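Just passing along the structure, written as structure tokens.
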Amino acid sequence: MLSFLWDLASFIVALGVLITVHEFGHFWVARRCGVRVERFSIGFGKALWRRTDKLGTEYVIALIPLGGYVKMLDERAEPVVPELRHHAFNNKSVGQRAAIIAAGPVANFIFAIFAYWLVFIIGVPGVRPVVGEIAANSIAAEAQIAPGTELKAVDGIETPDWDAVRLQLVDKIGDESTTITVAPFGSDQRRDVKLDLRHWAFEPDKEDPVSSLGIRPRGPQIEPVLENVQPNSAASKAGLQAGDRIVKVDGQPLTQWVTFVMLVRDNPGKSLALEIERQGSPLSLTLIPESKPGNGKAIGFVGIEPKVIPLPDEYKVVRQYGPFNAIVEATDKTWQLMKLTVSMLGKLITGDVKLNNLSGPISIAKGAGMTAELGVVYYLPFLALISVNLGIINLFPLPVLDGGHLLFLAIEKIKGGPVSERVQDFCYRIGSILLVLLMGLALFNDFSRL
């Protein structure tokens, strides 16, 4: 319950910030163009708070925080007294109206740059993209990428950490190949390797793009040595103690902790013959994992924690810049996100990315809660990502969105007169139906992931 409330609160904060930024873009440019703004509302429904300024603009925070709007004086909506007609939105030039409409998405992009600017000043912790293991018969194995290799760039774009690698790989969905620049860790002897992506079975909502290529990142080492044994657990009942090293399971040598975890998970209630080493002496024990529910079937659980050797400092990286360099890096990062968002939306249309990858408010709320819990340097990039997506989607030439309004203005500029009210009304209805269908699909995907 606490987790749900945290996710909800983080989601409401994120939504409130991004909607305010978007609507403020419309509001600010409208004021600069001499348009009278009658209401600036964050949310819909019953007003929880309201205030009116000296220019007559009413500011509102409403009950339902799922959107917002800026209401401008407009003769098409209501009669306007003659002395105020020059302040009406519909009486402004096509260029001014286009600027007002485009200002919302532009504000979202500027906010993303600002968020990344703050993050790069604070410092972004990351891990150098050094390969730990390569899965047999994988795409990475076929390209002869070896453990200990550092991934320096993807198609010429530098990748200082694993997050940068993932961002570039996601953009390669549907491509036939990509070129990765690699070098032995600690060396500048670079070479290019080509990955064949024609049979790359990667689904963004189900797996990590790096692991889908058969690459396991170099991370903290987990040894088959027990750090802690929970009281009254299956491990405690079997006689296991902190400091024990598990040597064999059912006669098979154990070299990786993950192998032991899988054996325990797959054998609830079944006996596992262990050979361990305790203070240099061999010892044989029988372990019977307890059963607990998980993903529709029973899984084994024994109540132990392994010894973890932290990642050495030379594998860690912190991206931190001064105020001016941070602006350059933040702008570049935002531009990369904008290109990725457009690319992914295009691939959704062409079918290279499946529609079940669409995410709705539940997935966004989970992301908000998770990143907020990790800290500000993770929450701000999340806000930047959603802000960029909000800006790009609003520019789609779909009636009811900013892009649809811009399309009507472009037609008006070309033909020398506005699109008829009848045509606009019909297009708004079609656009609303399409938007509701997309939102329904996104919600369906969200619930199917629960």
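Here the Cβ of each residue, glycine as well, is placed from N, Cα and C on the backbone.
What Swiss-Prot records for E23 is active site. Sequence annotations record features per position, and here Swiss-Prot assigns Zn(2+) binding site to H22, H26. Swiss-Prot lists 127-220 with the feature domain 'PDZ 1', giving sequence analysis as the kind of evidence. The feature domain 'PDZ 2' is assigned by Swiss-Prot to 222-309, with sequence analysis given as support. Recorded in Swiss-Prot as a mutagenesis result, H22 to F carries the remark: Loss of protease activity of RseA and signal peptides, does not complement deletion mutant. Binds substrate. Experimental mutagenesis is annotated in Swiss-Prot for H22 to A, with the remark: Loss of protease activity. Among the mutagenesis results in Swiss-Prot, E23 to Q has the note: Does not complement deletion mutant. Abolishes production of the FecR cytoplasmic tail fragment. The residue drawn here is the original one. Among the mutagenesis results in Swiss-Prot, E23 to S has the note: Loss of protease activity. The residue drawn here is the original one. For H26 to F, Swiss-Prot lists a mutagenesis experiment annotated as follows: Does not complement deletion mutant. As a published mutagenesis entry, N389 to Q appears in Swiss-Prot alongside the note: No effect. For D402 to N, Swiss-Prot lists a mutagenesis experiment annotated as follows: Does not complement deletion mutant, loss of protease activity.
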Would you count the other CB atoms within 10 A of the CB of D402 (mutagenesis position), including those on all shown protein chains?
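So the number of other Cβ atoms within 10 Å of D402 (mutagenesis position) is 25.
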Which state, by DSSP, holds N389 (mutagenesis position): helix, strand or coil?
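DSSP assigns N389 (mutagenesis position) to helix.
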Measuring Cα to Cα, tell me the gap between N389 (mutagenesis position) and H22 (mutagenesis position) in whole angstrom.
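Rounded to a whole number, the Cα-Cα distance is 12 Å.
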Can you tell me how many other Cβ atoms are located within 10 Å of the Cβ belonging to H22 (mutagenesis position)?
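The answer is 25 other Cβ atoms.
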If you measure E23 (mutagenesis position) to D402 (mutagenesis position) at Cα, how many Å is it?
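E23 (mutagenesis position) to D402 (mutagenesis position), Cα-Cα distance: 11 Å.
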List every residue in the same chain as H26 (mutagenesis position), at least 6 positions away in sequence, whose Cβ is under 8 Å from its Cβ.
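Correct list: V70, I100, I101, A103, G104, A107.
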Going by DSSP, is D402 (mutagenesis position) sitting in a helix, a strand, or coil?
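D402 (mutagenesis position) sits in a helix per DSSP.
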Tell me the Cα distance separating H22 (mutagenesis position) from D402 (mutagenesis position), rounded to the nearest angstrom.
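For D402 (mutagenesis position) versus H22 (mutagenesis position), the Cα atoms are 11 Å apart.
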Determine the mean pLDDT over the domain 'PDZ 2' (222-309), rounding to the nearest whole number.
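Mean pLDDT for the domain 'PDZ 2' (222-309): 89.
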